[in-house]
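Student: Quick one: the structure is below, questions incoming.
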Amino acid sequence: MMTEDQKFKYLTKIEELEAGCFSDWTKEDITGDLKYLKKGIIEESIELIRAVNGLTYSEELHDFTQEIIEELDISPL
């Protein structure tokens, strides 16, 4: 499903989000969302990626998960 390059790219972006590099990090606590997204990427779990996409309150995290879904050509929930 995912190449090692894709995993590296996604996990790097998650690290940036965890470091608070994105604007809505200060508005919302997305720690749990990031934890589950990271797990979904490591385990290549489409279900976890879709769940984070559908349930997060963070617009930037939603956009990021949407990008993953589109890049992997999987259907959203």
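Just so it is clear, glycine is given a Cβ too, placed from its N, Cα and C backbone atoms.
No substitution from the list is modelled in this structure, which keeps its original residues.
Listed in Swiss-Prot as a mutagenesis experiment, PHE22 to Ala is described as follows: Disrupts interaction with B.subtilis hupA. Reduces host cell filamentation, nucleoid deformation and inhibition of cell growth. No impact on B.subtilis growth rate and morphology; when associated with Asn-63. For the mutagenesis result ASP63 to Asn, the note given in Swiss-Prot is Weakens interaction with B.subtilis hupA. Reduces host cell filamentation, nucleoid deformation and inhibition of cell growth. No impact on B.subtilis growth rate and morphology; when associated with Ala-22. Under its mutagenesis annotations, Swiss-Prot gives ASP63 to Arg the following note: Abrogates tertiary structure folding.
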Student: Using Cβ-Cβ distances, find the residues under 8 Å from ASP63 (mutagenesis position) that belong to the same chain and are at least 6 apart in sequence, listing them in sequence order.
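Tutor: Result: none.
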Student: Which state, by DSSP, holds ASP63 (mutagenesis position): helix, strand or coil?
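Tutor: It is helical.
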